[in-house]
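Read the structure below first, then the notes.
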Amino acid sequence: MINKIKILFSFLALLLSFTSYAKAEDLHDKSELTDLALANAYGQYNHPFIKENIKSDEISGEKDLIFRNQGDSGNDLRVKFATADLAQKFKNKNVDIYGASFYYKCEKISENISECLYGGTTLNSEKLAQERVIGANVWVDGIQKETELIRTNKKNVTLQELDIKIRKILSDKYKIYYKDSEISKGLIEFDMKTPRDYSFDIYDLKGENDYEIDKIYEDNKTLKSDDISHIDVNLYTKKKV
């Protein structure tokens, strides 16, 4: 078993050992963000909402799926989608939710406190027989660092879940949302086996409030986990920008 693990890690290291081509000048700088934006980004990516195997038959405003008493501490949970079709897709289905949640400007459903979340929803029945390990290649100023690993047991996983997991690692290890940390720019790229790839500029936040930061996930973009090749992360320090 140990030998198999060593072979897996060696293969990942070989697979991910190509050169980074991301350009720092094309990315947003952390110095552009307010203290509030950095604090909210830290909170959103370090403390995700996670719930499995819950069901709702209630839709509000056509696009919001309502889970009574299923939020943290028994709050009502409002899951917001970009379209009514997405809300209908998950109505009356057992679902898993993994995402960044917020309270400010979350519309109340009842007398309970309401907790909101954009997307982050997958069907509970669609699980892998064996956990999938995805390698994340990290460069700082073009110098390759230790490969990070994220895991999922889902056949179809939201881009939000993967993004949160890798940003949590980067937050812990490189302090990306600390104002005084040396990292000033960054790009996360999800490299697929299919023609299309996906990327996030770490400091391209769409506002300083949590409900603004999280809105990029309302499309509930979902990837087949078997189609994900690996993740590339390019970080840049102030001295290199």
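Counting starts with 1 at the first residue shown.
Using N, Cα and C of the backbone, Cβ positions are placed for all residues, glycine too.
Swiss-Prot has this to say about the protein:
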MUTAGEN   ASP191 to Ala  About 35-fold reduction in host MHC class II binding
BINDING   ASP191, HIS230, ASP232  Zn(2+) binding site
MUTAGEN   ASP227 to Ala  About 22-fold reduction in host MHC class II binding
MUTAGEN   ASP232 to Ala  About 5000-fold reduction in host MHC class II binding
Let me spell it out: for each of the mutagenesis positions (ASP191, ASP227, ASP232), count the other Cβ atoms within 10 Å of that residue's Cβ, using every protein chain shown. Which one has the most? ASP232
I'd like the number of other C-beta atoms within 10 A of the C-beta of HIS230 (Zn(2+) binding site), please. 18
